[in-house]
Amino acid sequence: MGNPENIEDAYVAVIRPKNTASLNSREYRAKSYEILLHEVPIEGQKKKRKKVLLETKLQGNSEITQGILDYVVETTKPISPANQGIRGKRVVLMKKFPLDGEKMGREASLFIVPSVVKDNTKYTYTPGCPIFYCLQDIMRVCSESSTHFATLTARMLIALDKWLDERHAQSHFIPALFRPSPLERIKTNVINPAYATESGQTENSLHMGYSALEIKSKMLALEKADTCIYNPLFGSDLQYTNRVDKVVINPYFGLGAPDYSKIQIPKQEKWQRSMSSVTEDKERQWVDDFPLHRSACEGDSELLSRLLSERFSVNQLDSDHWAPIHYACWYGKVEATRILLEKGKCNPNLLNGQLSSPLHFAAGGGHAEIVQILLNHPETDRHITDQQGRSPLNICEENKQNNWEEAAKLLKEAINKPYEKVRIYRMDGSYRSVELKHGNNTTVQQIMEGMRLSQETQQYFTIWICSENLSLQLKPYHKPLQHVRDWPEILAELTNLDPQRETPQLFLRRDVRLPLEVEKQIEDPLAILILFDEARYNLLKGFYTAPDAKLITLASLLLQIVYGNYESKKHKQGFLNEENLKSIVPVTKLKSKAPHWTNRILHEYKNLSTSEGVSKEMHHLQRMFLQNCWEIPTYGAAFFTGQIFTKASPSNHKVIPVYVGVNIKGLHLLNMETKALLISLKYGCFMWQLGDTDTCFQIHSMENKMSFIVHTKQAGLVVKLLMKLNGQLMPTERNS
């Protein structure tokens, strides 16, 4: 046995891409990968299980790479066909993680083993053996506090997700990671027996019919080369890629043996077939499989319009990873391009498998009229580059096809033309127009930089996309205009709403992840104003449920902010009519309580105006308003929609539509109709679990042992936000 101190804990993440196209993408998507995980029972709980990464031990003096590859093969033999096991391409050390408990002071290494792209091979499920899981499904429920994973495995999976995201942004890294191993790339190895460099190697050690001297003499007798040409690229570090003209995948591969009884043998006169007939078959198959591509390629405007009316997708990629608009732009079909953009609402920056855009194709073909159409489109990214970092102008000047001079002139002029703008609204209804330097490829981060906010103020806010009944916070790398374009599909995925009644707009709003301790330190008047406008909006809409006394105080502050100091002649009993109350009292209280509050509101308003200890500067009053809002449980929450079921009688259930609020304090349920706060749970006092179908999640309160299920298509978003915000509470906030 080896020395225990020389034995290292090693965890292995075996990952494989679902398709080859994802390897060339600069944007990381977890759903494009699968990861190999074990399921092991939780100690003391027979029925419950948790997922763990593959784990092995490494001797300090052993060959690590081969040891890990052999371990993966042996571990996966029971689940693979013919007991072959999964053979990794290489072993990459990602990171070392400190261990807890008895092993404190030691570290465990996480090794990544990339495997082949997923195919139709069917793996058998064997109890106790690992199986592949979709990485996106795993990351949706992965957190260090989740009962679904071992704590160390959860930390490693979160680090792996971040690592893959960073590596996708590096050119050529991901394709190199999944490239076949050097051993796989060696096809033939030839050794010259006459080449003996070791002094101890004699003719007897060659074990061949000829001695080394005889072989050497025969070689010298052969005709020698007159010229020797060296490859100047050999041994250099220059990047190169093999250009593939066409990739053809056998659709029947992996489907098993065919039913030979159904195979029809053609007549003998048809046996001799030329390559041209084979090509014709392939073209006919392409025409049948991709009618929209064919009509775009041929410029058949009538057929193209009819297919679009039949809901054929403009985003579908064919076997060459081209979309219909790529064919229209490459072959110079002007009307087809216009129809795809206008009627088909096609993304003008849609990329093919080699990351080339429609503008690249039109410029490369020298089709000036199509270049003009694309440049006139408000969402086109004029600065877009392909996989090799080339702009459309570079491609145009390289190819020099057709009317390339005119196309190049248009591209050069477009660089200095004014950019399209998008309105970013604030919650008070005002907006700022921001330039879209990259069309609909412009990211949230780039829009935030165009908002003319200071660096300090930017960190408190982000861009939200909102319609009447759905609001989503976007991430810095998201492209808001593409979300606006895809809003009907997003609505269908997350709600049952009618897209015709939901018009999306972009808003500058408080970042839901902003800790209250940080917000309390804000002094910038502009930041305070933006926060105030949003808090006032949520208060009046009824999302801030609070005691009557708190709502009356907030109403008096709003009167001071809107109308200035109290004047007895001006602000009489009838001053607070129904119209004025709408601007200071939540909509849920207007009819039930607001008429009885008028005297109390005016009284507090008068006291506030005459108080010498209160600053009447606008940002100080707005800050006082925020200070009162900070105490409300739902302050700063992102709201989702859902339903809960309660027993109306022993025989049936009552459906209650609810708002699900998630903030840095915890989770809150509001009755959708009355805005009454049904339940408010702080982190640490409840547990959650995502349902199997991602259409519900379960909440268990540890204080009163109560459990309930919320049914919503947004369950995945709710659980992911809970995992992000859990643990962000400051110690001083936990008891407040």
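Even glycines carry a Cβ here, placed using N, Cα and C.
Where Swiss-Prot documents Ala176 to Asp as a mutagenesis experiment, the accompanying text is: Strongly reduces ITGB1BP1 binding; when associated with D-182. The DSSP secondary structure for Ala176 (mutagenesis position) is helix. Long-range Cβ neighbours of Ala176 (mutagenesis position) (same chain, at least 6 residues apart, Cβ-Cβ under 8 Å): none.
When Cβ atoms from all protein chains are considered, those within 10 Å of Arg179 (mutagenesis position) total 15, not counting its own. One mutagenesis experiment catalogued in Swiss-Prot, Arg179 to Ala, is accompanied by this note: Strongly reduces ITGB1BP1 binding; when associated with A-179.
Packing around Pro182 (mutagenesis position) is summarised by its Cβ count: 9 other Cβ atoms lie within 10 angstroms of its Cβ, all protein chains included. Pro182 (mutagenesis position) falls within a helix when secondary structure is assigned with DSSP. Pro182 to Asp appears in Swiss-Prot as a mutagenesis experiment; the accompanying note says: Strongly reduces ITGB1BP1 binding; when associated with D-176.
Taking all protein chains in view, 8 other C-beta atoms sit within 10 angstroms of the C-beta of Arg185 (mutagenesis position). Quoted from Swiss-Prot, the note on the mutagenesis of Arg185 to Ala is: Strongly reduces ITGB1BP1 binding; when associated with A-179.
For Asn192 to Ala, Swiss-Prot lists a mutagenesis experiment annotated as follows: Reduces ITGB1BP1 binding; when associated with A-195.
Here the residue is the original one, while Swiss-Prot reports the published mutagenesis Tyr195 to Ala with the comment Reduces ITGB1BP1 binding; when associated with A-192.
Residues or ranges marked as domain 'FERM' in Swiss-Prot: 420-734.
In the three-state DSSP scheme, Ser430 (mutagenesis position) falls into the coil class. Where Swiss-Prot documents Ser430 to Glu as a mutagenesis experiment, the accompanying text is: Impairs interaction with RAP1B.
Cβ neighbours of Arg432 (mutagenesis position) (same chain, under 8 Å, six or more residues apart in sequence): Arg423, Ile424, Met451, Arg452, Leu508. Annotation of the published mutagenesis Arg432 to Glu in Swiss-Prot: Impairs interaction with RAP1B; the original residue is retained in the structure shown.
For the recorded site, Arg452 (mutagenesis position), the DSSP three-state label reads coil. Here Swiss-Prot notes a mutagenesis experiment, Arg452 to Glu, with the remark: 40-fold-reduced affinity for Rap1A.
Per Swiss-Prot, mutagenesis Arg452 to Glu is noted as: Impairs interaction with RAP1B.
Taking the Cβ of Leu717 (mutagenesis position) as reference, residues of its chain lying under 8 Å away and at least six apart in sequence are, in sequence order, Leu472, Leu494, Phe640. For the mutagenesis of Leu717 to Ala, Swiss-Prot gives this note: Strongly reduced affinity for HEG1; when associated with A-721. The structure shown keeps the original residue.
Applying an 8 A CB threshold to same-chain residues 6+ apart, the list for Leu721 (mutagenesis position) reads Val512, Ala638, Val662. Annotation of the published mutagenesis Leu721 to Ala in Swiss-Prot: Strongly reduced affinity for HEG1; when associated with A-717; the original residue is retained in the structure shown.
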Quiz prompt | Nearest of the mutagenesis positions (Arg179, Pro182, Arg185) to Ser430 (mutagenesis position) - Cα to Cα | solution = Arg179
Practice problem: Write down the Cα-Cα distance for Arg179 (mutagenesis position) and Arg185 (mutagenesis position), rounded and given in Å. | Solution: 9
Exercise. Measure from the Cβ of Ser430 (mutagenesis position) and count the other Cβ atoms within 10 Å, all protein chains considered.
Key: 11
